[in-house]
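Read through the structure below, which is laid out as structure tokens, and then see the notes.
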Amino acid sequence: MEAVLNELVSVEDLKNFERKFQSEQAAGSVSKSTQFEYAWCLVRSKYNDDIRRGIVLLEELLPKGSKEEQRDYVFYLAVGNYRLKEYEKALKYVRGLLQTEPQNNQAKELERLIDKAMKKDGLVGMAIVGGMALGVAGLAGLIGLAVSKSKS
């Protein structure tokens, strides 16, 4: 599963699917499969703007898809949001998938990895906030010391 989350699309694949998508768009009608393939490539890009664009395309597809297609759309929406560190959104999608398919092992594993990432980022976030609080307290102490020395 971690391979799926960390896999990067090749520039060549991205350009090929982008060309196909734009060609169909120019002709006035983009097929669901073309839009999904392009979105799937974008979600695996190393650029956050591409990932966001892929998420938008997947969200557009969601109401149009069959049950099987929707499962894929929701899964890659979770993957895209995970890659953007939008863990709450990623969890929303993966838990929605697990409601309809409680035995989906891929979704269970993705949920576990999202929870793990949230805990890791949460601890890092708390450490940063704690460090900032110590820094502010230290600065206040130094200012207090300087003020008291200047009065002496």
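Placement of Cβ uses the backbone N, Cα and C atoms for every residue, glycine included.
Although substitutions are noted, the structure shown does not include any of them.
Per Swiss-Prot, the features are:
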- Leu77 to Ala: Loss of mitochondrial fission-stimulating activity; when associated with A-84; A-91; A-97 and A-98 (MUTAGEN)
- Leu84 to Ala: Loss of mitochondrial fission-stimulating activity; when associated with A-77; A-91; A-97 and A-98 (MUTAGEN)
- Leu91 to Ala: Loss of mitochondrial fission-stimulating activity; when associated with A-77; A-84; A-97 and A-98 (MUTAGEN)
- Leu98 to Ala: Loss of mitochondrial fission-stimulating activity; when associated with A-77; A-84; A-91 and A-97 (MUTAGEN)
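Rounded to the nearest whole angstrom, the C-alpha distance between Leu84 (mutagenesis position) and Leu91 (mutagenesis position) is 13. Taking Cβ-Cβ distances under 8 Å and a sequence gap of 6 or more within the same chain, the neighbours of Leu98 (mutagenesis position) are Asn104, Ala107, Lys108, Glu111.
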